[in-house]
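Database features, via Swiss-Prot:
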VARIANT   Lys43 to Arg  Confers streptomycin resistance but not hyperaccurate translation
MUTAGEN   Leu57 to His  Protein is not incorporated into ribosomes
MUTAGEN   Lys88 to Gln  Confers low-level resistance to streptomycin and a 15% decrease in the translational elongation rate
Amino acid sequence: MATVNQLVRKPRARKVAKSNVPALEACPQKRGVCTRVYTTTPKKPNSALRKVCRVRLTNGFEVTSYIGGEGHNLQEHSVILIRGGRVKDLPGVRYHTVRGALDCSGVKDRKQARSKYGVKRPKA
């Protein structure tokens, strides 16, 4: 425990919070261009081919972004919007692609949780 005199000489240092999504630079989303679209395998014990893409953002960062939902239309040079949110079983993937924004289409035939996958309300 520090004495009053010690605290007068050198106050307590505040802990600096470290961002989980540094490339967003405190913005809710960022726009970027796909430089590579590919699949990768998750950590043990999971098994799949997860769809991801490398994205060059407008601020110069290059990050890996997960493409959620079944099927996508992304290819190299597609302009997409990314948001924060990591994928627990893919090391190094700390961003999600926003479906239904810019060049990324919504998920086809999606009926539930539509707002998360950029799908309009079906007609009747």
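The count begins at 1 with the first shown residue.
Backbone N, Cα and C define each Cβ position, glycine as well.
For all the noted positions, this structure keeps the original residue and models no substitution.
Around Lys88 (mutagenesis position), taking its Cβ as the centre, 9 other Cβ atoms fall within 10 Å, counting all chains. Each of the recorded positions Lys43, Leu57 was ranked by the number of other C-beta atoms within 10 Å, and first place falls to Leu57. It is 26 Å from the Cα atom of Leu57 (mutagenesis position) to that of Lys43 (variant position).
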